[in-house]
Amino acid sequence: MGLSEDLHARARTLMQTLESALNTPGSRGIGTANPTIYDTAWVAMVSREIDGKQVFVFPETFTYIYEHQEADGSWSGDGSLIDSIVNTLACLVALKMHESNASKPDIPARARAAQNYLDDALKRWDIMETERVAYEMIVPCLLKQLDAFGVSFTFPHHDLLYNMYAGKLAKLNWEAIYAKNSSLLHCMEAFVGVCDFDRMPHLLRDGNFMATPSTTAAYLMKATKWDDRAEDYLRHVIEVYAPHGRDVVPNLWPMTFFEIVWSLSSLYDNNLEFAQMDPECLDRIALKLREFLVAGKGVLGFVPGTTHDADMSSKTLMLLQVLNHPYSHDEFVTEFEAPTYFRCYSFERNASVTVNSNCLMSLLHAPDVNKYESQIVKIATYVADVWWTSAGVVKDKWNVSEWYSSMLSSQALVRLLFEHGKGNLKSISEELLSRVSIACFTMISRILQSQKPDGSWGCAEETSYALITLANVASLPTCDLIRDHLYKVIESAKAYLTPIFYARPAAKPEDRVWIDKVTYSVESFRDAYLVSALNVPIPRFDPSSISTLPAISQTLPKELSKFFGRLDMFKPAPEWRKLTWGIEATLMGPELNRVPSSTFAKVEKGAAGKWFEFLPYMTIAPSSLEGTPISSQGMLDVLVLIRGLYNTDDYLDMTLIKATNEDLDDLKKKIRDLFADPKSFSTLSEVPDDRMPTHIEVIERFAYSLLNHPRAQLASDNDKGLLRSEIEHYFLAGIAQCEENILLRERGLDKERIGTSHYRWTHVVGADNVAGTIALVFALCLLGHQINEERGSRDLVDVFPSPVLKYLFNDCVMHFGTFSRLANDLHSISRDFNEVNLNSIMFSEFTGPKSGTDTEKAREAALLELTKFERKATDDGFEYLVQQLTPHVGAKRARDYINIIRVTYLHTALYDDLGRLTRADISNANQEVSKGTNGVKKINGSSTNGTKVTANGSNGIHH
């Protein structure tokens, strides 16, 4: 047989096996998840009184964990720190309970080894980066049990963890929990010592709580009346898992419906032919699914009869539709629709992009998609917004793989575009279409840049997710420029997966990609996704059927790639990667045009053109090259800021070129008065359309737009105060530059400049007259807003909580300003002499008889050396700031914080590299570009202006 026949044969066998467990009389179900140390440890704790003695009921499970402790004292699981912590905590509790076991005299020593491991691991644990089910309840519960044995730990996030624990407890309605099934039954072991397990026997289903061995074990431990049903369930699971190793249990069993629905929906989504998969078997599955859906009145849970969830319900409804046993989505919508997204179930900590992607996919398969148009648009908006606001890839709370979210989001969003192309869903806006297109291309860009040399993206299941994503997004016309490379990548991924498909190796720890209390793998899922990835058509849909996306230029990405590809920083990057950045940049253009200007319409005139089309590339490419991509929203905020800086700076330059000292003194006073008034910028005065705005009105409008930015409102007063101060110093420094230029014109260029030293001038006036420093501090406020929004507290905190950190950040800003000033001067020498703008090489340190720089080449070389020095000082400063911030927020978060702030620095560094490339005035470089000498042609008669010539040298974000 060929590969296609083999794929269908594997799919057929998989579904027949699962269906047999579903319909065979007497079957208690099936589950192919790997056994877990965590759940096995809970079962090992179960004891009961027999003949007046306390006896452990499942001693064989304790023997298993006893024999599988690792050399460092831990039980590692998938190798992640959090799984090692949770596993080891549970096993340490079990060890302490079994310390009196005379047959294992080294238990105390093993317990000390586990304790030593935890003492170190808990100190390294970053709670804010943790995504495990109920970890904020489970870890405190286990720590409290250890307290009873005299074992305690101190660690940096101890108080934060217990505050989360107390907050969650305070929200629980115990009477409601005891009354009926809820998702909390899945993790009730976390409430040992809090919950009254005697009030829960009626919630048992087939001897278990939501198919969870750990909760069932906790119930047996704490209920005062022994329940034979629960004991029988645990014994049965141990028996089922005997082939996996001696006396273990998984995190979930049975998983019959979960495995059927997830496996079959994946096979359908990726074009497996149901006619080749035993149609009678599939029909029996459909009838059983419909039976349970009817019993649940249109919704169902992970296990029928338990808490309803949107994930299970949505996929079941979709399958019934494609298996010709349709059921209405009405009850599903009523149960799960929330104001801005669909919830998975009650009590969830946060919304899930994968759940909403599944809901969207399901509604798009309804017989009449337009009936649910408002819900479809709502979910699509939510999913697109998640991608819009996320840096890099989107991770989800149900799967550790960064590609799982990409797979489900791409399937749903591309099908949305397909349906829209058929004339459905007419209320979808052009803005949403644009955001969907950007989201999809973000996925493909990140995946292409992350493939490993062997063709994989991690384990086989993760590689399957990535390949399926590529197949879906390849349906978009936006991929045309990189389609050849895309197909090569897909072929290399298939070459990696095909031998694995035939070999069927046993699962390894790295295959545990599914998130529960610890991670786990599921054999049927690995098979289903592997078969799906090798079968999916490439592209999933004909690109001509995705016909309603806003058109984008097919030439601009090539121009951007060719122009910026000349820079040393980009030369090593392959052509496809530079083109990918070009496509991302081109997609951002309409988004920038949609944002209202932060300046006056009259001020904006003449400020548009090719330069603004180049701007997104200058933000996307450097960040991506460093492996620190920012969110689309963050990039847009930066671009809007640059546009506002450019327009404001341009207007002031052009209108102040003939200003007298008296004019400048008057404007300085107005600026100081404006920023000294605490009421300033709380409201904005209207300016009649029939006159040009005054200088102070332009400055006020610009400052107002930043200080009242909607994504900076939750920044602390200290951080916003720093932004306010930076804006004031920038405009005052601009006036000081104008005053210097007046003196320069009066004195003449041939006279030696007397006064402030070059060092002091570049570090005070020169650095302050750099718009990029405003951008850095504005990014600080955006970050502060994000931090305080996540905290959900009215007590707003500073991004940098200590005087040392604040000083270090301001030092980075100063070095950045000085670097920008020097770089601007280095690349503007000819322009500044022609226009009589003060430049670094006009200072006596460069022109004096003993300066050692008596030639233009020597002066430029000296200035280049200083520019390199300050650029390195900026890099070193940011790196040191990361190190000092790490103890406060954790290593990953510290790095993420600084990456957000550094975006504008990378943008300016690119300008510096452009200047070094041309070694001439940037405006001359732009003239070359417009003539086509650098391989970039004119488009529609407009030149590709890369910067502007100004009176005082403040060229937008670069300066």
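Each residue, glycine too, has its Cβ placed from N, Cα and C.
Original residues only.
In the three-state DSSP assignment, the secondary structure recorded for ASP311 (mutagenesis position) is helix. Cβ neighbour count for ASP311 (mutagenesis position) (all protein chains, 10 Å cutoff from its Cβ): 25. Annotation of the published mutagenesis ASP311 to Ala in Swiss-Prot: Blocks class II DTC activity and abolishes the production of premutilin; the original residue is retained in the structure shown.
Sequence annotations record features per position, and here Swiss-Prot assigns active site, for class II diterpene cyclase activity to ASP311 based on experimental evidence.
Record note (Swiss-Prot), mutagenesis ASP649 to Leu: Completely blocks class I DTS activity, abolishes the production of premutilin, and leads to the accumulation of mutildienyl-diphosphate. The unchanged residue is displayed. Around the Cβ of ASP649 (mutagenesis position), 26 further Cβ atoms fall within 10 Å across all displayed protein chains.
According to Swiss-Prot, the active site, for class I diterpene synthase activity annotation covers ASP649, on the basis of experimental evidence.
The feature Mg(2+) 2 binding site is assigned by Swiss-Prot to ASP649, ASP653. The Cβ neighbour count for ASP653 (Mg(2+) 2 binding site), using a 10 Å radius and every protein chain shown, is 20.
When secondary structure is read from DSSP and collapsed to three states, ASP653 (Mg(2+) 2 binding site) falls in the helix class. Per Swiss-Prot, Mg(2+) 1 binding site is recorded for ASP649, ASP653.
Here ASP311 (mutagenesis position) is positioned 52 angstrom away from ASP649 (mutagenesis position), judged by their C-alpha atoms.
A separation of roughly 58 Å, to the nearest angstrom, links the Cα atoms of ASP653 (Mg(2+) 2 binding site) and ASP311 (mutagenesis position).
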